[in-house]
Amino acid sequence: MKASMFLALAGLVLLFVVCYASESEEKEFPRELISKIFTVDDFKGEERECKGFGKSCVPGKNECCSGYACNSRDKWCKVLLGK
């Protein structure tokens, strides 16, 4: 009788350990997925980053932020006037 109680208790402890390990892996998966999504968004933000006032630019490439235009003479972003 003592042996069967010991085996039952050991089985419950083993079940608890297995459940705890699988639950902790499930909790980490969404965190990893979210962090990968945000790193992809950060990368896209770097690709589409616009240039602000006074930054050098290439005329005709539309690199300046909205409200600014690349000046062909000076080759830097200036405030867009009259359009």
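Each Cβ is built from the backbone N, Cα and C atoms, and glycine gets one as well.
Original residues fill every noted site, and no substitution is shown.
Within its own chain, K51 (mutagenesis position) has C57, E63, C64, C65, Y68, C77 as residues 6 or more apart in sequence whose C-beta sits under 8 angstroms from its own. One mutagenesis experiment named in Swiss-Prot is K51 to L, and its note says No gain of activity against hNav1.7/SCN9A.
Where Swiss-Prot documents G54 to W as a mutagenesis experiment, the accompanying text is: Low gain of inhibition activity against hNav1.7/SCN9A (IC(50)=2.7 uM), and gain of binding to anionic POPG liposome. Important gain of inhibition activity (IC(50)=440 nM), and gain of binding to anionic POPG liposome; when associated with S-71. Counting only same-chain residues six or more apart in sequence, the Cβ atoms lying under 8 angstroms from the Cβ of G54 (mutagenesis position) belong to W76, C77.
Listed in Swiss-Prot as a mutagenesis experiment, N71 to S is described as follows: Low gain of inhibition activity against hNav1.7/SCN9A (IC(50)=4.0 uM) and no change in binding to anionic POPG liposome. Important gain of inhibition activity (IC(50)=440 nM), and gain of binding to anionic POPG liposome; when associated with W-54. Look at N71 (mutagenesis position): DSSP puts it in coil. Here the Cβ of N71 (mutagenesis position) has 14 other Cβ atoms within 10 Å, regardless of which shown protein chain they belong to.
Counting every protein chain shown, the Cβ of V79 (mutagenesis position) has 10 other Cβ atoms within 10 Å. V79 to W appears in Swiss-Prot as a mutagenesis experiment; the accompanying note says: No gain of activity against hNav1.7/SCN9A.
Here the CA atom of V79 (mutagenesis position) lies 9 Å from the CA atom of N71 (mutagenesis position).
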